[in-house]
Amino acid sequence: MVARNQVAADNAISPAAEPRRRSEPSSSSSSSSPAAPVRPRPCPAVPAPAPGDTHFRTFRSHSDYRRITRTSALLDACGFYWGPLSVHGAHERLRAEPVGTFLVRDSRQRNCFFALSVKMASGPTSIRVHFQAGRFHLDGSRETFDCLFELLEHYVAAPRRMLGAPLRQRRVRPLQELCRQRIVAAVGRENLARIPLNPVLRDYLSSFPFQI
């Protein structure tokens, strides 16, 4: 009896605790109340770019746009285009190379697309490549060219040999690239269409018709 009365006493609810239990809201009543709708927060407005806030200036004509687009595609295929390489990075890569070694990279100047970095006798230097009136020329030179690679070929073949061999990202070139270069050098890019080849090989030759 004593044990049973003790258990009953332990399980009994004290009068002081009863009002507290009655005052606590039940979970069923709180869950039945409708939830407040979630309103999406408005996205902050993105400010429009100010005129001239890009790296390159606006193209003057659609022909200029096509020429730069074509030049970019040729640069991607040439192997010595180093993209957004800095001036310091370009000079460090050229420092131990022979005189005349060069590479093409993006210019950091707002009014130029590309820059030419070359190892001179006095050390590496960089020259801006200007694009004006649909033609390319080096900074400080009056000689202009329809194509950036014609400009490079001109300075490679010049008597003073300002440019030598390009610094390629891959030192070992694929055999098909070497064959294409020799064919272009042998017959000239103006005669590539006359070579009796299937369309696939002819397209490959014309995809980079330069001797560099």
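Heads up, the Cβ atoms here are built off N, Cα and C, so glycines get one too.
Original residues only: the substitutions mentioned are not part of this model.
The following features are taken from Swiss-Prot:
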MUTAGEN   D53 to A or R  No effect on LIF signal transduction suppression
MUTAGEN   F56 to A, S or D  Loss of JAK signal transduction suppression
MUTAGEN   T58 to A  No effect on JAK signal transduction suppression
MUTAGEN   F59 to A or E  Loss of JAK signal transduction suppression. Reduced binding to JH1
MUTAGEN   D64 to R  Loss of JAK signal transduction suppression. Reduced binding to JH1
MUTAGEN   I68 to E  Loss of binding to JH1/Y-1007 of JAK2 and loss of signal transduction suppression
MUTAGEN   L75 to E  Loss of binding to JH1/Y-1007 of JAK2 and loss of signal transduction suppression
DOMAIN    80-175  domain 'SH2'
DOMAIN    162-211  domain 'SOCS box'
MUTAGEN   C179 to F  Abolishes interaction with elongin BC complex; when associated with P-175
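Everything Swiss-Prot records as a feature, shown here on the structure.
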residue: F59; record: mutagenesis position; contacts (Cβ under 8 Å, 6+ apart): Y65, I68
residue: D64; record: mutagenesis position; contacts (Cβ under 8 Å, 6+ apart): F131, G134
residue: L75; record: mutagenesis position; contacts (Cβ under 8 Å, 6+ apart): Y81, V104, F114, L148
residue: C179; record: mutagenesis position; contacts (Cβ under 8 Å, 6+ apart): none
Helix, strand and coil counts within the domain 'SH2' (80-175) (DSSP): 19 helix, 29 strand, 48 coil
For the domain 'SH2' (80-175), the mean pLDDT of the predicted model: 94
Neighbour tally for I68 (mutagenesis position), based on other Cβ positions within 10 Å of its Cβ: 18
